[in-house]
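Take a look at the structure set out below.
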Amino acid sequence: MSNVRVSNGSPSLERMDARQAEHPKPSACRNLFGPVNHEELTRDLEKHCRDMEEASQRKWNFDFQNHKPLEGRYEWQEVERGSLPEFYYRPPRPPKSACKVLAQESQDVSGSRQAVPLIGSQANSEDRHLVDQMPDSSDNPAGLAEQCPGMRKRPAAEDSSSQNKRANRTEENVSDGSPNAGTVEQTPKKPGLRRQT
């Protein structure tokens with residue numbers, strides 16, 4: 001039994017449980033600024049977006065909805081795609097969450113990953129034939145491996161044998177003929193640090 005005492009000034013535990021069950025406390029964040037009127041919030045957001053769009057049209061004399069230039073102080077002209085830096089026309093990178101999803105999808109049931117071609121100096125002659133067989137990197141999740149730094153380029157080691165996990169056994173137990181001799185482990189001790197008695 002414990003030596004915990006409940007003072008007379010505090011309510012008993014039974015009364016506390018009953019009070020919580022009857023009237024659950026409302027969340028403070030829900031009522032901090034009053035109830036949310038979703039219709040009004042949507043109207044305000046749409047109005048704000050329209051105002052921003054109109055201000056941008058006036059400032060840049062360009063109709064961003066229809067992608068057409070308007071009359072004004074700026075003169076818009078078309079340019080060739082090749083004359084622009086690459087970042088203006090390359091597709092956007094997938095979000096980091098997409099990398100995690102692609103990594104999970106590219107594993108088969110046994111846990112091994114599909115073959116992923118290596119890019120640039122990392123590729124050797126055996127890996128280059130994979131690049132020729134792949135139709136389009138946008139359709140293939142493995143083609144996004146160079147864009148997703150979290151994906152592995154080769155599968156994890158399949159054999160996690162006892163090579164990596166060494167057991168420190170005493171010589172007496174190993175030379176012993178008993179069936180459990182190989183399962184005894186002993187914590188290694190530093191040589192030379194013996195107690196002086």
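Quick reminder: no glycine exception, Cβ is built from N, Cα and C everywhere.
Now, the feature entries from Swiss-Prot:
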MUTAGEN   Ser10 to Ala  Loss of phosphorylation in G(0) phase. No change in cMYC-induced CDK2-mediated phosphorylation. Rapid dissociation from the cyclin E/CDK2 complex after induction by cMYC. Loss of protein stability in G(0) phase. No change in protein stability at S-phase
MUTAGEN   Arg90 to Gly  Loss of interaction with NUP50. No cyclin E-mediated degradation of phosphorylated p27KIP1
MUTAGEN   Thr187 to Val  Loss of cMYC-induced CDK2-mediated phosphorylation Dissociates very slowly from the cyclin E/CDK2 complex after induction by cMYC. Cell cycle arrest
MUTAGEN   Thr187 to Glu  Loss of cMyc-induced CDK2-mediated phosphorylation. Rapid dissociation from the cyclin E/CDK2 complex after induction by c-Myc
Cα-Cα distance linking Thr187 (mutagenesis position) and Arg90 (mutagenesis position), given in Å to the nearest integer: 58
Other CB atoms within 10 A, centred on Thr187 (mutagenesis position): 5
Neighbouring C-beta atoms (10 Å sphere around the C-beta of Arg90 (mutagenesis position)): 8
